[in-house]
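Q: Here's the feature list from Swiss-Prot:
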DOMAIN    22-325  domain 'F-BAR'
MUTAGEN   H73 to R  Does not improve solubility; when associated with R-108, R-205, R-235 and R-250
MUTAGEN   W108 to R  Does not improve solubility; when associated with R-73, R-205, R-235 and R-250
MUTAGEN   C205 to R  Does not improve solubility; when associated with R-73, R-108, R-235 and R-250
MUTAGEN   H235 to R  Does not improve solubility; when associated with R-73, R-108, R-205 and R-250
MUTAGEN   Q250 to R  Does not improve solubility; when associated with R-73, R-108, R-205 and R-235
Amino acid sequence: MTSPAKFKKDKEIIAEYDTQVKEIRAQLTEQMKCLDQQCELRVQLLQDLQDFFRKKAEIEMDYSRNLEKLAEHFLAKTRSTKDQQFKKDQNVLSPVNCWNLLLNQVKWESRDHTTLSDIYLNNIIPRFVQVSEDSGRLFKKSKEVGQQLQDDLMKVLNELYSVMKTYHMYNADSISAQSKLKEAEKQEEKQIGKSVKQEDRQTPCSPDSTANVRIEEKHVRRSSVKKIEKMKEKHQAKYTENKLKAIKAQNEYLLALEATNASVFKYYIHDLSDLIDQCCDLGYHASLNRALRTFLSAELNLEQSKHEGLDAIENAVENLDATSDKQRLMEMYNNVFCPPMKFEFQPHMGDMASQLCAQQPVQSELVQRCQQLQSRLSTLKIENEEVKKTMEATLQTIQDIVTVEDFDVSDCFQYSNSMESVKSTVSETFMSKPSIAKRRANQQETEQFYFTVRECYGF
């Protein structure tokens with residue numbers, strides 16, 4: 001036999017509901033705290049961005065001034081009146097052209113960094129200030145909207161509580177009325193059963209006395225039955241009335257329950273999401289995007305300007321050419337480097353001879369001297385060929401040393417999480433002391449040998 005179902009008492013149901021509502025209320029409070037924290041973090045972030053770019057603007061301006069001082073220091077030397085024409089002539093030489101472009105690049109970098117500092121101070125920082133003001137103002141309004149949404153939700157929960165209590169009350173009345181009706185029905189059945197038993201137990205008597213007794217008993221039974229019937233009808237009417245109220249209250253409770261669940265779902269799934277991205281974050285990310293893109297535009301244009309200057313310097317570096325510079329130098333100072341006039345034969349005391357005299361007795365001497373010169377030239381030619389090969393090999397060695405492609409320092413900019421790797425990379429570059437000392441010693445030794453050969457055998 002199955003045990004009867006256990007029903008929760010009203011107090012248990014109310015307690016569970018109160019607990020659930022308290023949890024929701026606590027959640028709502030934490031939601032506002034969370035949004036407050038987000039607002040504080042946002043304000044702090046925007047303030048940090050302002051301070052960062054303000055400090056960066058100062059650094060850029062200081063850097064610009066230092067670059068300007070650097071350029072002006074050397075440009076002032078170039079503009080000095082001493083040897084002005086010589087300096088002007090030197091400008092056509094490729095190394096001097098590189099130097100001038102380098103100074104111009106520094107000047108342009110100085111101007112660009114001044115512009116960058118101005119953009120930070122008068123464009124980017126005001127944008128962050130505006131974003132901060134807008135964000136604070138919108139958050140304040142969003143908080144008011146969120147508070148109103150939470151108040152509306154709590155109002156719905158309170159209404160559900162009231163409807164639920166009404167349902168419990170009417171349902172309890174209905175159950176009570178039903179119980180009384182059943183009790184009345186039992187009494188009616190019991191009364192009817194008594195009447196039947198009494199009729200069965202009656203013994204035969206005289207006709208007159210029997211008739212009187214029966215009439216009296218019937219009257220009593222009818223009176224009792226009528227009372228019970230009236231009581232039953234009264235309980236039936238009360239039960240019907242309470243049952244109707246209970247059904248209506250139950251319907252109201254179910255409708256309110258459905259509406260409450262829909263309101264809770266709407267608040268948590270839609271309202272909260274809309275509150276954050278359509279109220280609290282309204283325009284925040286877009287405005288921040290514009291401010292940071294202004295920074296990117298400034299930095300990229302600075303980089304583009306620098307690249308243009310570096311491209312000009314790179315072009316000048318590629319045009320570094322010793323042969324062309326030698327030709328330009330000789331053309332500029334033609335009077336210095338042009339060959340002098342030939343020495344002419346100066347006749348003495350009217351002597352007009354201007355050619356060798358190959359007559360006897362000097363002919364044989366001239367022939368012998370010519371043979372000696374030819375023999376000597378053959379020997380020198382062989383020696384010079386060997387010396388030439390040695391000089392060419394030595395010169396090639398020097399050129400290999402001075403043209404080695406050791407200028408790529410890209411590895412120095414491959415940073416990792418550990419600064420030790422950076423230091424290690426830098427220490428292994430061309431400028432490390434052991435490496436450069438060895439290179440310099442090798443180069444100087446080769447140069448010394450080369451010029452020794454030149455001095456011994458001439459050019």
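Each residue, glycine too, has its Cβ placed from N, Cα and C.
Thinking about packing and proximity, how do these listed features fit into the structure?
A: When averaged over the domain 'F-BAR' (22-325), pLDDT in the model lands at 87.
DSSP gives H73 (mutagenesis position) a helix state.
Under the DSSP three-state reduction, W108 (mutagenesis position) is assigned to helix.
Secondary structure at H235 (mutagenesis position), taken from DSSP and collapsed to helix, strand or coil, is helix.
Secondary structure at Q250 (mutagenesis position), taken from DSSP and collapsed to helix, strand or coil, is helix. Sequence-distant neighbours of Q250 (mutagenesis position) (same chain, 6+ residues apart, CB-CB distance under 8 A): Y167, Y170, N171.
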Q: Using a 10 angstroms cut-off on Cβ to Cβ distances, just flag whichever of H73, H235 is the loneliest among these mutagenesis positions.
A: H73
Q: Using all protein chains in view, find how many other C-beta atoms are within 10 Å of the C-beta of W108 (mutagenesis position).
A: 17
